[in-house]
Amino acid sequence: MQEASSAAAAGAEPGRRAAQHQFAGVDLRRPKGYAAPAPAPAVGEGDPCPRCASRDTKFCYYNNYNTSQPRHFCKGCRRYWTKGGTLRNVPVGGGTRKKPSSSSSSSSYVAAADADRQPKKKPASKKRRVVAPAPELATAADPGKTATTTTTTSEITTETGALEDSDSLAHLLLQPGTEDAEAVALGLGLSDFPSAGKAVLDDEDSFVWPAASFDMGACWAGAGFADPDPACIFLNLP
């Protein structure tokens, strides 16, 4: 016994202790009471596909974390299957199940969409002739309104005539050398006063200033002031 241990120690690396084979038949990596795992399949040999019987399959995962329902994928027909489950002909990336009625409804929907896309033709616009209504008969005029309008018009005419007469009179008076016949024709009676028209248009320089010997004191005396000098009025206040 000692010889075997010494031989093992001699064959071992220096500085390492010899391994003890006390639990030679026990796998310490697996807890006690669990069955040993199934041996891994050889490389290139997977579970046969239930559809195409191909061995080119691979394990994906356990369904619902249940080791009794492993899920596999077949690379030949690109289908999944689960052990103990039902087979479905649904390819990878495939859509949902279609009902026969859905195809007809989809075709009708496409036809309706195409109809909406087509431009709608505008109906031809009909030209309509618009006939003007016949003019209604004028209503009878109100006699009160007619009388008021006539009176107002006559008053305006009278005032306009009076203004024109006054303008013509001023024209005759301001024109020098107007013949007396025109005044007689208008009935103004200016022929008796031949100098009436000339008196208005006398020369502006014809005004005669009072003489230098004119006594201003007489005027101020009549007004109640005795001093003939107007400058002293404000100096001799009572």
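Backbone N, Cα and C atoms are what each Cβ position is placed from, and that goes for glycine too.
In this structure the noted substitutions are not present, so the sites keep their original residues.
Taking a C-beta cut-off of under 8 angstroms and a sequence separation of 6 or more, CYS49 (mutagenesis position) has the following same-chain neighbours: ARG55, THR57, HIS72, CYS74, GLY76, CYS77, ARG79, TRP81. In Swiss-Prot, a mutagenesis experiment is listed as CYS49 to Ser, annotated with the note Abolishes DNA binding.
What Swiss-Prot lists as Zn(2+) binding site is CYS49, CYS52, CYS74, CYS77. The Cβ neighbour count for CYS77 (Zn(2+) binding site), using a 10 Å radius and every protein chain shown, is 16. Under the three-state DSSP scheme, CYS77 (Zn(2+) binding site) falls in the coil class.
Under the DSSP three-state reduction, CYS52 (mutagenesis position) is assigned to coil, being neither helix nor strand. When other Cβ atoms within 10 Å of the Cβ of CYS52 (mutagenesis position) are tallied across all protein chains shown, the result is 13. According to Swiss-Prot, the mutagenesis experiment CYS52 to Ala carries the following note: Abolishes DNA binding.
Around the Cβ of CYS60 (mutagenesis position), the same chain contributes PRO70, ARG71, HIS72, PHE73, TYR80, each under 8 angstroms and 6 or more positions distant in sequence. CYS60 to Ser appears in Swiss-Prot as a published mutagenesis result, with the remark: No effect on DNA binding.
In this view, CYS74 (Zn(2+) binding site) is surrounded by 22 other Cβ atoms within 10 Å of its Cβ, with every protein chain counted. Taking the centre of the Cβ atoms of CYS49, CYS52, CYS74, CYS77 as the Zn(2+) site, the nearby residues of that chain (Cβ within 8 Å, site residues left out) are PRO50, ARG51, ALA53, SER54, ASP56, THR57, LYS75, GLY76, ARG78, ARG79.
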